[in-house]
Amino acid sequence: MALRSVKTPTLITSVAVVSSSVTNKPHSIRFSLKPTSALVVHNHQLSFYGSNLKLKPTKFRCSASALTPQLKDTLEKLVNSEKVVLFMKGTRDFPMCGFSNTVVQILKNLNVPFEDVNILENEMLRQGLKEYSNWPTFPQLYIGGEFFGGCDITLEAFKTGELQEEVEKAMCS
């Protein structure tokens with residue numbers, strides 16, 4: 001599988017994913033190609049070369065909801081297992097994302113004990129958590145069993161002192 005920008009001519013074989021960021025909204029198209037065929041992407045136009053090329057979009061499996069009842073129960077147990085829980089990319093010792101690292105540093109600065117959950121280890125957890133919190137991005141911070149926010153909200157609350165107040169309330173309850 002190859003992922004290339006459509007800004008320059010690209011040769012892709014087997015399975016191709018073509019992304020375009022022309023409108024600042026990435027669009028992806030996935031095609032199955034015969035191994036002897038090729039897909040050339042140039043100036044936002046697709047040209048196909050190969051003998052007897054049959055192009056068809058691949059089928060995507062989309063469930064109605066990634067948040068199964070079992071996963072919802074697991075998430076409820078996780079967010080209530082500690083006073084502060086951070087769902088993040090990576091771990092507190094090795095964050096795999098700048099936003100996750102920012103929230104970890106804020107919590108460490110406040111000397112807040114927290115549980116970290118690496119969402120990169122489980123795709124079902126990652127997708128289900130987006131539905132559970134109704135929040136599309138990570139990290140996701142939970143305080144006292146309630147969703148608090150992502151990186152931007154946490155950073156702003158840290159600057160205003162609101163984060164420390166919420167953490168103190170949760171620790172005392």
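Glycine too: its Cβ is placed from the backbone N, Cα and C atoms.
Substituted residues are absent from this model; it holds the original ones throughout.
Residues or ranges marked as domain 'Glutaredoxin' in Swiss-Prot: 72-173.
Sequence annotations record features per position, and here Swiss-Prot assigns glutathione binding site to Lys89, Arg126, Lys130, Phe138, Cys151, Asp152. Cβ neighbour count for Lys130 (glutathione binding site): 18 (other Cβ atoms within 10 Å of its Cβ, all protein chains included).
Swiss-Prot gives this note for the published mutagenesis Cys97 to Ala: Decreases protein stability. The C-beta environment of Cys97 (mutagenesis position), restricted to residues of the same chain at least 6 apart in sequence and closer than 8 Å, consists of Met88, Lys89, Gly90, Phe138, Pro139.
DSSP assigns Cys97 (mutagenesis position) to coil, not to a helix or a strand. The mutagenesis experiment Cys97 to Ser is recorded by Swiss-Prot, whose note states: No effect on interactions with BOLA proteins, but strongly reduced interaction with SUFE1.
The [2Fe-2S] cluster binding site annotation in Swiss-Prot covers Cys97, Phe99, and the record cites a curator's inference as its basis. Within 10 Å of the C-beta of Phe99 (mutagenesis position) there are 18 other C-beta atoms, taking all protein chains into account.
Among the sequence features in Swiss-Prot, the mutagenesis site Phe99 to Ala is noted as follows: No effect on protein stability.
Under DSSP, Lys89 (glutathione binding site) is assigned to coil, being neither helix nor strand in the three-state scheme. The CA atom of Asp152 (glutathione binding site) is located 8 Å away from the CA atom of Phe99 (mutagenesis position). DSSP states for the domain 'Glutaredoxin' (72-173), grouped as helix (H, G, I), strand (E, B) and coil, give 57 helix, 19 strand, 26 coil. Of the listed binding-site residues, namely Lys89, Arg126, Phe138, Cys151, Asp152, the sparsest Cβ surroundings within 10 Å are found at Asp152. Using Phe99 (mutagenesis position) as the reference Cα, a 10 A cut-off selects Cys151 from the binding-site residues Arg126, Lys130, Cys151. Binding residues for glutathione (Lys89, Arg126, Lys130, Phe138, Cys151, Asp152) extend across at most 19 Å, taking the greatest CA-CA distance.
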